[in-house]
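One structure is given below, encoded as structure tokens.
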Amino acid sequence: MMRGCHICKLPGRVMGIRVLRFSLVVILVLLLVAGALTNLLPNIKEDKMLTLRREIKSPSKSALDSFTLIMQTYNRTDLLLRLLNHYQAVPSLHKVIVVWNNVGEKGPEELWNSLGPHPIPVIFKPQTANKMRNRLQVFPEVETNAVLMVDDDTLISAQDLVFAFSIWQQFPDQIIGFVPRKHVSTSSGIYSYGGFELQTPGPGNGDQYSMVLIGASFFNSKYLELFQKQPAAVHALIDETQNCDDIAMNFLVTRHTGKPSGIFVKPINMVNLEKETNGYSGMWHRAEHFLQRSYCINKLVNIYDGMPLKYSNIMISQFGFPYANHKSKM
């Protein structure tokens, strides 16, 4: 009887073992599925990290392949809007910074934005004082290595800008621009400022220049920081004359590099639009303008204890362009 009873309980025990095995299989399958899902999580995180890396790297790539336009303006809203519209179509332009020198007056930011959208962001920077050197601040919005600085009455063709930017990429430590000037030492040892109408400064054929004006030029954004570190007397001179910040920048660059401060690029189509505005006339119309420029050169020589500017006769022009069509009116 005892054996019979023992034998009768065997089927139940077998069923229990089967249930246990089934449960173990289910648990094992669940563990495998959970493990597989867990293994997928690092891939998701890795994808996110790759995306994040791309986002982090993209500004550096943009910094090399694009430039920021800085334009200082005063009493020329009509021209400003026209120029902003023109420069929106320039390739490689990353951002536009408008240095608004009409102190206490509201800029045309709302009007500009209301007529958008625009392909290139424009940032208006109202100033608390109308100073010439406002445009040489270290703007936190500048995210590119190259800065294009353009006066608010100057229209430069997209073709000229694309070409000049390509030259700057080859010579990123110099000013690459469209308007050359030079200094000349007189017999008395006093320096004069001028253009190609002055005597040739050295032996040999052809003419030379020693400065490239920054109002139509590309230069490295690091020079904005270096400008802030120049002697206080330099800043005071610019504020005193409301002039000569471009001459000071040429002194800075050539002192920093030991090379000529800039390279002259011959423009194909660059136009001064000052006659088309109802606003402010440029400083170069003032009778004392060139006298001030000569004054600044001599003052800077005293501040820096010497003349650092170097002459150059290099002019770069676009190969193969039909020069009969040149329209430069500068």
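Including glycine, each Cβ sits where the backbone N, Cα and C put it.
Residues or ranges marked as UDP-N-acetyl-alpha-D-glucosamine binding site in Swiss-Prot (evidence: experimental evidence): GLN72, ARG76, ASN101, ASN130, ARG135, ASP151, ASP152, ASP153, ASP245, ASP246, ARG293. Around ARG293 (mutagenesis position), a 10 Å sphere centred on its CB holds 23 further CB atoms from the protein chains shown.
Residues annotated as UDP-N-acetyl-alpha-D-galactosamine binding site in Swiss-Prot, with experimental evidence given as evidence: GLN72, ARG76, ASN101, ASN130, ARG135, ASP151, ASP152, ASP153, ASP245, ARG293. DSSP assigns ASP153 (Mn(2+) binding site) to coil in the three-state reduction, outside any helix or strand.
What Swiss-Prot lists as Mn(2+) binding site is ASP153.
When Cβ atoms from all protein chains are considered, those within 10 Å of ASN243 (mutagenesis position) total 21, not counting its own. ASN243 (mutagenesis position) carries neither a helix nor a strand DSSP state and counts as coil. Recorded in Swiss-Prot as a mutagenesis result, ASN243 to Ala carries the remark: Reduced activity.
Cβ neighbours of ASP246 (mutagenesis position) (same chain, under 8 Å, six or more residues apart in sequence): MET211, LEU213, ILE214, GLY215. As a published mutagenesis entry, ASP246 to Ala appears in Swiss-Prot alongside the note: Abolishes enzyme activity.
As annotated by Swiss-Prot, active site applies to ASP246.
What Swiss-Prot notes for the published mutagenesis of ARG293 to Ala is this: Reduced activity. ARG293 (mutagenesis position) falls within a helix when secondary structure is assigned with DSSP.
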Legend entry - Rounded Cα-Cα span from GLN72 (UDP-N-acetyl-alpha-D-glucosamine binding site) to ASP153 (Mn(2+) binding site), Å: 10
Inset, instruction - Out of the recorded positions GLN72, ASN101, ARG135, ASP152, ARG293, give me the one sitting nearest to ASN243 (mutagenesis position) by CA distance. - result: ARG293
